[in-house]
Amino acid sequence: MGSLVREWVGFQQFPAATQEKLIEFFGKLKQKDMNSMTVLVLGKGGVGKSSTVNSLIGEQVVRVSPFQAEGLRPVMVSRTMGGFTINIIDTPGLVEAGYVNHQALELIKGFLVNRTIDVLLYVDRLDVYRVDELDKQVVIAITQTFGKEIWCKTLLVLTHAQFSPPDELSYETFSSKRSDSLLKTIRAGSKMRKQEFEDSAIAVVYAENSGRCSKNDKDEKALPNGEAWIPNLVKAITDVATNQRKAIHVDKKMVDGSYSDDKGKKLIPLIIGAQYLIVKMIQGAIRNDIKTSGKPL
């Protein structure tokens with residue numbers, strides 16, 4: 001299930017200012033002996049995963065339609081430029097009919113076997129007003145699938161970022177509240193300790209994939225705060241890829257579902273031993289009761 005590596009034609013579609021920044025970021029990766037990088041994109045359906053992939057590549061590499069369901073299988077897009085290769089893996093939505101789609105996660109795991117994930121983009125929408133239990137269940141499912149270490153290689157990407165919040169809230173206040181609520185959900189669902197989660201330092205980046213996205217004076221797609229979001233996202237991706245945490249290698253053990261069960265398996269001998277001792281103690285107590293009850297008063 002390999003992907004054909006093609007020359008990065010879409011790179012030329014970016015404004016000159018964006019091209020310069022991307023060349024700088026990828027050059028820093030090559031200086032650290034990273035000649036390739038693999039980015040996994042996960043999230044619920046309809047949050048803008050595929051559109052974000054298209055924006056990052058600068059080409060319509062993944063079909064996006066508001067009137068069609070998302071693809072049912074993962075797709076890897078690979079582009080090379082100047083000796084550097086970027087692989088981005090688009091995936092099906094992780095929710096189906098209001099529940100976590102575990103079948104989709106199994107398909108994703110199978111697709112990823114023997115691959116190494118340098119960065120996870122966990123995608124959601126900025127223009128949503130609340131976080132619910134389903135969001136937590138999605139995080140739990142991702143954690144059970146890849147281990148909580150995956151969150152140490154994660155960026156939270158909030159799409160539809162050219163959003164006008166309610167009149168009483170500034171853009172900065174709303175985006176901060178929205179990102180904070182999602183980060184709290186990730187911490188709760190991943191079951192990471194407070195210090196452990198703070199050390200993981202999940203960064204939040206914003207994206208606007210619409211063709212109506214505003215542009216700055218350098219012709220770059222810009223958010224309401226003036227930020228050129230594509231180079232900002234790529235910089236954040238390269239920062240995570242080089243953050244000293246181990247990349248996530250998906251091996252057969254993880255695919256077979258034994259990853260999250262290892263600790264439980266190690267405890268089985270201890271549990272059996274404890275059960276044996278308890279049974280022996282109960283049997284001894286019963287024998288003593290029988291002996292005691294058999295004595296004359």
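Cβ atoms here come from the backbone N, Cα and C positions, even for glycine.
Where a substitution is noted, the model still shows the residue that was there originally.
What Swiss-Prot records for 34-258 is domain 'AIG1-type G', and it gives sequence analysis as the kind of evidence.
The feature GTP binding site is assigned by Swiss-Prot to 46-51, 65-70, HIS160, 208-209. Look at GLY48 (GTP binding site): DSSP puts it in coil.
For SER50, GLN68, the entry in Swiss-Prot reads Mg(2+) binding site. For SER50 (GTP binding site), other Cβ atoms within 10 Å of its Cβ number 24.
If you take the C-beta of SER170 (mutagenesis position) and look for same-chain residues 6 or more apart in sequence within under 8 angstroms, you find none. Quoted from Swiss-Prot, the note on the mutagenesis of SER170 to Ala is: Normal phosphorylation.
SER181 (mutagenesis position) carries a helical DSSP state (H, G or I). If you draw a 10 Å sphere around the CB of SER181 (mutagenesis position), it holds 14 other CB atoms from the protein chains shown. One mutagenesis experiment catalogued in Swiss-Prot, SER181 to Ala, is accompanied by this note: Loss of phosphorylation, normal activity.
In Swiss-Prot, a published mutagenesis experiment is listed as SER181 to Asp or Glu, annotated According to PubMed:16412428, supposed to mimic the effects of phosphoserine, but normal activity.
Within 10 Å of the C-beta of SER190 (mutagenesis position) we count 25 further C-beta atoms, all protein chains included. Mutagenesis annotation in Swiss-Prot: SER190 to Ala, described as Normal phosphorylation; the structure shown retains the original residue.
According to DSSP, ASP219 (mutagenesis position) is assigned to coil rather than to any helix or strand. Using a 10 Å Cβ-Cβ cutoff, ASP219 (mutagenesis position) registers 13 neighbours. Quoted from Swiss-Prot, the note on mutagenesis experiment ASP219 to Asn is: Normal GTPase activity.
Counting every protein chain shown, the number of other Cβ atoms lying within 10 Å of the Cβ of ASN209 (GTP binding site) is 21.
Put simply, SER181 (mutagenesis position) is 17 Å from HIS160 (GTP binding site) when counted between their Cα atoms. Neighbour counts of Cβ atoms within 10 Å were compared across the binding-site residues GLY46, GLY48; the minimum falls on GLY46. Cα to Cα, SER190 (mutagenesis position) and GLY48 (GTP binding site) are separated by 23 Å. The Cβ neighbour count for HIS160 (GTP binding site), using a 10 Å radius and every protein chain shown, is 18.
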